[in-house]
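Trainee: Okay, handing you the structure first.
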Amino acid sequence: MGSLVFRRPFCHLSTYSLIWGMAAVALSTAQVEVVTQDERKALHTTASLRCSLKTSQEPLIVTWQKKKAVSPENMVTYSKTHGVVIQPAYKDRINVTELGLWNSSITFWNTTLEDEGCYMCLFNTFGSQKVSGTACLTLYVQPIVHLHYNYFEDHLNITCSATARPAPAISWKGTGTGIENSTESHFHSNGTTSVTSILRVKDPKTQVGKEVICQVLYLGNVIDYKQSLDKGFWFSVPLLLSIVSLVILLVLISILLYWKRHRNQERGESSQGMQRMK
């Protein structure tokens, strides 16, 4: 006599509870989000950082901190109870310019090198839950570029220098053979870097009338600075030296002739005076 076998799906309540619990936690975590945006501003200008909390729970207090190597440093807090509270080290430097518990903004009135870095905004909600976001501030200084050239007896120097923050890079376009290139960098106390590149042309006559291009790479952009080498400048230097030498020679000859003539006149007058006395 055969036996009947009944199969039914296995269902364990603890397993389903665990799955649903994990899903609920993931869903609640996904609903809490802090939206931030990094900023890049010019040095010694006004800069603002903003945080937005995306949750239905009402925050109790918003705290801004600066990230440091050892531990974050408290800067300012805002709450409905106490309003804006700025730490002594940041007074007259920053303020909360957007007063809100879901949206908060801090503003640096005159950015300095110390203000560059990353900042955390912490939202304390009911139940002592803390949610944070990070926004970074980067400061820059636009490039100041100088391009010029100098002729020497046996070579030509073409110099291109750029000062900026962060450090720029220099390259050349339109150069030929027989040219040496040297580049050096100098760091300044104001956070900028000067990069100087010098082209040394062994035969200057080959570059007269041509155009050289100094290319400055800065923050992903390349800017061309053009310089045309004066066509007549190289030949005018020897000519000018010859003219100056000739003029000096003529002046010396004129002085010598005048001196001799004046001396002869004095001798003649002296002889006539002696004859009259006799």
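Positions of Cβ are set from backbone N, Cα and C atoms, glycine also.
Original residues throughout; no substitutions modelled.
Below, the features straight out of Swiss-Prot:
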type    : residues     : note
DOMAIN  : 31-141       : domain 'Ig-like V-type'
MUTAGEN : GLN37 to Lys : No effect on binding to CD200R
MUTAGEN : GLN57 to Lys : Enhances binding to CD200R
MUTAGEN : LEU60 to Lys : Abolishes binding to CD200R
MUTAGEN : ASN74 to Ala : Abolishes binding to CD200R
DOMAIN  : 142-232      : domain 'Ig-like C2-type'
Trainee: Do you know offhand how many angstrom separate LEU60 (mutagenesis position) and GLN37 (mutagenesis position) by C-alpha?
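Mentor: Rounded to a whole number, the Cα-Cα distance is 23 Å.
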Trainee: How long is the line from the C-alpha of GLN57 (mutagenesis position) to the C-alpha of GLN37 (mutagenesis position), rounded to the nearest angstrom?
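Mentor: Roughly 22 Å, rounded to the nearest whole number.
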Trainee: Return the count of C-beta atoms lying within 10 angstroms of the C-beta of GLN37 (mutagenesis position), excluding that atom itself.
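Mentor: Around the Cβ of GLN37 (mutagenesis position), 11 other Cβ atoms lie within 10 Å.
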Trainee: Going by DSSP, how much of the domain 'Ig-like V-type' (31-141) is helix, how much is strand and how much is coil, in residues?
Mentor: 7 helix, 68 strand, 36 coil
Trainee: In whole Å, how far does the CA atom of GLN37 (mutagenesis position) lie from that of ASN74 (mutagenesis position)?
Mentor: 20
Trainee: May I have the DSSP-based helix, strand and coil counts for the residues of the domain 'Ig-like C2-type' (142-232)?
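Mentor: Taking each residue of the domain 'Ig-like C2-type' (142-232) in turn, the totals are 3 helix, 59 strand, 29 coil.
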